[in-house]
Structures are given as C-alpha cells and as structure tokens.
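These features come from Swiss-Prot:
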type	residues	note
ACT_SITE	C217	active site, proton acceptor
BINDING	S106, G107, W108, G218, H219, R254, N437, L438, S439, P440, S441, T471	substrate binding site
BINDING	D179	Mg(2+) binding site
MUTAGEN	T53 to A	Abolishes short-term enzyme inactivation by glucose addition
MUTAGEN	K216 to R	Reduces activity by 45%; when associated with L-220
MUTAGEN	M220 to L	Reduces activity by 45%; when associated with R-216
Amino acid sequence: MPIPVGNTKNDFAALQAKLDADAAEIEKWWSDSRWSKTKRNYSARDIAVRRGTFPPIEYPSSVMARKLFKVLEKHHNEGTVSKTFGALDPVQISQMAKYLDTIYISGWQCSSTASTSNEPGPDLADYPMDTVPNKVEHLFKAQLFHDRKQLEARSKAKSQEELDEMGAPIDYLTPIVADADAGHGGLTAVFKLTKMFIERGAAGIHMEDQTSTNKKCGHMAGRCVIPVQEHVNRLVTIRMCADIMHSDLIVVARTDSEAATLISSTIDTRDHYFIVGATNPNIEPFAEVLNDAIMSGASGQELADIEQKWCRDAGLKLFHEAVIDEIERSALSNKQELIKKFTSKVGPLTETSHREAKKLAKEILGHEIFFDWELPRVREGLYRYRGGTQCSIMRARAFAPYADLVWMESNYPDFQQAKEFAEGVKEKFPDQWLAYNLSPSFNWPKAMSVDEQHTFIQRLGDLGYIWQFITLAGLHTNALAVHNFSRDFAKDGMKAYAQNVQQREMDDGVDVLKHQKWSGAEYIDGLLKLAQGGVSATAAMGTGVTEDQFKENGVKK
C-alpha cells in the first residue's frame, strides 16, 4: 500500500515497497522513446527517494513540454523549422499564436523591460533570478485565459454552420521556451531556477556555458565561459530537477564559446587546446603589471596601451601554435611530417590534455618549449581563451547527451559557419536537434541580400536547425510601432490613430480592435451571471458598451 501523505508510521517494509514502486514507475516513464537520446548520471531510485510522500503532480508545463517535443519532432522528421521570436506581453502572444507554434521569452527583453526589481538595464543577468520565471507565468496565464475565453465563446454555437462562421479555433496554448541565462549561481541556484520555470509554465529552457558572475549578452565582448564539465553539471542538475518534479521539460544547451575570450578555470582537459599562454619567459605576470600601473595613477587609455604592449611582448599563442612555430624554426628536416604528427594527436576535437601535448612536443622537438597560461591571467583571475567554431563543436558534443537541443551563439549570420557547426555536431550525433539565434544584433541588410534573407531560415533548417528564433523581435516591433505612431500622432492628431491603427485593425481583422472582448469582458460577464443565477445588472458588455459601435464594420465577431 502507498504511504499516506505526511506519513508518521515507522514501517521499513512499507517504505521500501513505496520506493521500489516509485522507482519502477520512473523507469517506465524513462523507457519512452522521448528519452532515447537522454543520458542520466543517476538511477530511478535516486529520484524516487527525493520526491517526498505527496503524490506526483502533473504540472501544466509538463503537458506543454510534451507538446513542444512533438512539435519539434515533427519539424525534425519533415525537414521544416519552428520559427518564433521573443514575446514581451499578453498582446503579443495572443497574436503570435495565430501563426507560430512556439513562443520565446528573452532574458535580454526581461532585463530591459520586466525585472522584478523594476530596475532596467542591459543583459548581464544581474536582475533577480525570478524575473524570467515571472514573465513566463505572466504570459502562460494569459495563454490559459485566452484559451478558456475562446472555448466559452465557441460553445455558444448551435450548429456546425454557426461554428464554421466563427472560423477555426486559435491554438493559444503555444509552448514557451525561456531564457535561464547561466543559472544565476551554483548548482543549487540552477535547481531552484529550474523548479521556478516548471512551476510557472515553461515548456523548455535554455542555459549557456558562461560564468554566472561575468555573464554577458551573447553579442557583447568580454564573454567568459566555464569548464566543459561544469556546464555539463548544470545540464544534469536541470534534468534531475525536472525528473524529481515529474516534468518532461525540454532542455536547450547553449555555448558562447565561439567568441569567448576568457575561461574561469583550466581544470577540464577538453578546454586545454583553446587556452592562451605566454611564450616569452622574461615577461612579468600581466595582472601584476596592470596593478602597478593602476597604483601609479595610469588613465584608462594608458592601461589599454599597457595591455596591448604586454600582449605583444608576451608572444601570446595557443600551445599547438607555439609547437608548430618551434618546429618551423628548428633545423629538423621533415618539418611538415612532424607538424602533421603533432596535429593529428592534438586538435580541437581530440580532447588532449596539456600534459599529453607537452610530452608529445618534447618527443618531436627533443626539448620542452616555454608556454605559461598563468602569466596572461587578467585581474579578475580569469584565463585567456580563444574559442571559435571548432571549440563550440567540441562543447556541443559534450552537452548533447544531456540536452534536447544544442545552440552555438555566433557573432554573424554566417551560413558556412552554421554548416560547419551542424556537420561537426552531427558527425558524432546524427539526429541531434539544433537551435539558431536569428539575432537582431546582426546587421541583416549588410550581411546578405534580400533573397538570401528570405531563404536563410529554411537553408538552416536543411542543416538540422529545427528551432530558430529572433530573440528581441518583440522589443523592436514594439519600439518601431510606437515610434511611428507617436510621430504621426504629434503631427496629425486623431487621423493618425483612426487611419494608421484602427482602420488597419479593421482591414486586417485584428481581434484587439474590440479590446473589451479581447480582454475577456464577455467571458467574465458570463461568470458573474453564472454566479448570480443568470442575470447581472453590472455586466460590462451590456447596453451602453461603446464596443457596439463596431458591429457594422465587417470584422468577424
């Protein structure tokens, strides 16, 4: 028998029976094809013992996660793309639902428009950690409301003909994928953040491999990544939290390593190939040189000049570059063969440790070369790092077993780079789902022709990028619309609103034209009447409501 909720009976056999039964249910859940590509570093019983005695709850977000999985699976099977953009508010999601099959919630947009501290700022993830989960709840509740409102309205049809007159229903329950930044702290913070997202309606979340303390927008300079395993631990924590909560949460692993210039630690051998070192043994540590200059009163520009000079004098290189340069300077006769011997064993995807690379270099050269990655460390204690597409491939391969989709943040909408990344990931994981940020930080008119813009999404889709999104389109379309209307209103008064807004709403059949109805006034009137025996003298949509003026404008009711 199951142990009662909040059980106080000290029965060992009953406890073991409950845990065995719960573990069996979890194993049955995990046997579904949904999890065929998912790796877990723990057992079903490990999850069972951490669930408590309360019966498992099916969170609405888990229903939406299963829906999202089916949406993405269909796109994968058909070679099509789920495309969406960052939504700001309930108005936007109610309109997006007519045409798009997913919704994105951007941390950047929340940082500038929806921080729970009400303090706007750039995308540094320094807002309270409940900011994006709160926006998810805001928009998810709006989705549920519009879904309820629509069903109640359609229930009034007395025949198939009347239902046909209403048109096809809108699927307002569009799965939401939200920005989890870099986790807002250590693994316990990642766990709590994931829990908030699940509780508040997110079908999926993405998390990047930047440090949480130095997190930057994916299109800012100075990005610092964490070691590969540290981000794997984050992804494992996300899935563990979802498993404990019996959630099918979709997990997107993002890497910012393509343009990363710093890394927090040298502990993971998979990162060693990309860590920058000094090759000049006579150079002083950079942090000491900079600190001395600061103490002597150097200005900002002087400090920048000092850093540039130090970097030139230090002979900064990756270790394999230093080895190749040393081979080419040597008197060895078969230089190209020796270089090939070294690079065949020390490459961006070989995961060779620095210790092993040094040993091989000594075997080839007959002596050790000077290379020190401690000397160039910056004042914050971070190591210099040179990422790139191959670095992103290495990391995406490491993240893939723990995530449903992988995503490389990039600085340009470069199709060839996207192709290189996709092929590099799929060489090891052929069925891996990919995501792509169609960022408004890119100068699209400068990057490609109009015809290329038109086909870009599907060309990426052909490479396996099944989920693509414009992170800040909600922000930019909002700004553009209000900019234009404010300008025209200042000049033309009510003509600007009547002709450029209201008339266009009529022409395009935008349901917000009847904003009282859109907001659910009729639905709420129905609730009031239901509560009061069928009548309400204070019904909002009764005689006298100004929205009656729109009855003859030809817009669908």
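Glycine is no exception: its Cβ is also placed from the backbone N, Cα and C atoms.
At each noted site, the model still has the original residue.
When each of the recorded positions T53, S106, N437, S439 is scored by how many other Cβ atoms sit within 10 Å of its Cβ, T53 comes out lowest. Note on proximity: among T53, S439, S441, the recorded positions of the record, the Cα nearest D179 (Mg(2+) binding site) is that of S439. The two recorded residues S106 (substrate binding site) and T53 (mutagenesis position) have their Cα atoms spaced 36 Å from each other. S439 (substrate binding site) sits 45 Å from T53 (mutagenesis position), taking the CA atoms of both as reference points.
For the pair S441 (substrate binding site) and T53 (mutagenesis position), the C-alpha distance works out to 48 angstrom. Taking every protein chain shown into account, W108, S441 are the binding-site residues, and of these the Cβ with the most other Cβ atoms within 10 Å belongs to W108. In this structure, the C-alpha atom of W108 (substrate binding site) lies 39 angstrom from that of T53 (mutagenesis position). Note: the Cα of N437 (substrate binding site) and the Cα of T53 (mutagenesis position) are spaced 42 Å from each other.
Other Cβ atoms within 10 Å of the Cβ of D179 (Mg(2+) binding site) number 28 in total over all chains.
Under the three-state DSSP scheme, T53 (mutagenesis position) falls in the coil class.
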